[in-house]
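Q: Please read through the structure below; I'll follow up with questions.
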Amino acid sequence: MSNRNLRSSTNSEFSEGQHQTPSSDSSGHGEDQPQASPGPNKKSHTPKKNISKGAVLHEKPMTVMVLTATEPFNYKEGKENMFHATVATESQYYRVKVFNMDLKEKFTENKFITISKYFNSSGILEINETATVSEAAPNQIIEVPKNIIRSAKETLKISKIKELDSGTLIYGVFAVEKKKVNDKSITFKIKDNEDNIKVVWDKKQHNINYEKGDKLQLFSFHLRKGNGKPILHSGNHSFIKGEKLLKESFEGDGYHKGPKQVVALKATKLFTYDSIKSKKMFHATVATDTEFFRVMVFEENLEKKFIPGNTIALSDYFGMYGSLAIHEYSSVSEVKSQNKEDSSSSDERLIEHLKICDLHLQTKERLVDGEFKVYRKSTGNNCICYGIWDDTGAMKVVVSGQLTSVNCEIGNTIRLVCFELTSNADEWFLRSTRYSYMEVIMPEK
């Protein structure tokens, strides 16, 4: 990589509610037994098909906002269908098991619905054919606080999961560290930034194909503590929604006719990279089904094309340092997507990010994007030197030019885009280039 060309002339469903209190059947084999606790508001003839043992009937209507819903899937070895959902009121959110496939359309994201005659099993709502679900009337619409929605998306730390009671149902999003396939089951070791735990998936339910680095979203897994070692085990209602890790692809230098059809994942803000000529640009990340590309966009009027979720076709672009460069003669056109998931949470798709330990093992210069914590800051001659770290190590970053005006302090989390990985003697470090972008990530309120 040419330093001369790169350098400027001045030189990316779950908290405590992610789990639930222990189910009445901690083994996971009786969650669909047709029993319910008696109560003054219950009718003895109410059918309890598919409802968990000990579930309590609630006849009073409750208005909720639908946050998410999975696709229907087979359980009981393919004999029955169900899907999982997450809903919220003004004060809390709930995990929901829905056994009536006629209700799938009602459980559409952001839709307000009123439910009654549902069951509550240890904090999880269960809805079968006897429940009543209808669209909420205008005067029934509720306002769900952002912190409730945010909490529903958070994942409880594995270290905290291990402290819960045996039988607790676990929901969460985790990365795959290892995978082992047996005759009757698939065993994963999943991890977060601090810990790991084993997950056992019964192959009678679904044969899933996810590997190291992929992301798994677990629904209704049972925490077991046999022999004193916690594991997560699938039950009758368990479901896994996976996401394959997108590998970075590098475009060869020079002109490319195209078209290349991709989905926009995310984009930076527009920024000035040449203050003398007042030239602006932005960076974007786009992806196919299996790989992602970094894009440098030098045309201001193309910002709306790169809205996350948009399917676009790129033509007449250039390969530049492995990235795609879009200039005034390039063509970016919107394409009507045939994939419903393209426009759903596309900016959250899992892409491969190099950790600092990986950067130290590189053998040649390259461009780097990433988010890191700042632990050190010092000011030099026309530059600022930062010390950054992640959970694998630390590295030096040298910032010069316009990026020295970014208000970044020790303790901040920063996003670096298009920084050059280079070396001085036997030390690898990052430095800003002509096209680098840097911003401080503010915590959500």
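Even glycines carry a Cβ here, placed using N, Cα and C.
Straight out of Swiss-Prot:
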DOMAIN    46-243  domain 'HIN-200 1'
DOMAIN    244-441  domain 'HIN-200 2'
MUTAGEN   Lys79 to Ala  Strongly reduces affinity for DNA; when associated with A-76 and A-236
MUTAGEN   His84 to Phe  Loss of interaction with TP53BP1; when associated with F-283
MUTAGEN   Ser166 to Glu  Reduced DNA-binding
MUTAGEN   Asn182 to Glu  Abolished DNA-binding
MUTAGEN   Thr187 to Ala  Strongly reduces affinity for DNA; when associated with A-189 and A-198
MUTAGEN   Lys198 to Ala  Strongly reduces affinity for DNA; when associated with A-187 and A-189
MUTAGEN   Asn236 to Ala  Does not affect DNA-binding. Strongly reduces affinity for DNA; when associated with A-76 and A-79
MUTAGEN   His283 to Phe  Loss of interaction with TP53BP1; when associated with F-84
MUTAGEN   Glu420 to Ala  Impaired homotetramerization
Q: Going by C-alpha distance, which of the mutagenesis positions Lys79, His84, Asn236 is nearest to His283 (mutagenesis position)?
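A: Nearest listed residue in space: His84.
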Q: Taking Ser166, Asn182, Thr187, Asn236 as the mutagenesis positions to compare, which has the smallest set of other Cβ atoms within 10 Å?
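A: The mutagenesis positions Ser166, Asn182, Thr187, Asn236 were compared, and Asn182 has the fewest Cβ atoms within 10 Å.
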Q: Would you say which of the mutagenesis positions Lys79, Lys198, His283 has the most Cβ atoms within 10 Å of its own Cβ?
A: His283
Q: Can you grab the distance from His84 (mutagenesis position) over to Lys198 (mutagenesis position)? Cα atoms, rounded to a whole Å.
A: 22
Q: Per DSSP, to which secondary structure element type does Lys198 (mutagenesis position) belong, with helix, strand and coil as the options?
A: strand
Q: Over the domain 'HIN-200 1' (46-243), work out the mean pLDDT and round it to an integer.
A: 91
Q: So of His84, Glu420, which of the mutagenesis positions has the fewest other Cβ atoms within 10 Å around its own Cβ?
A: Glu420
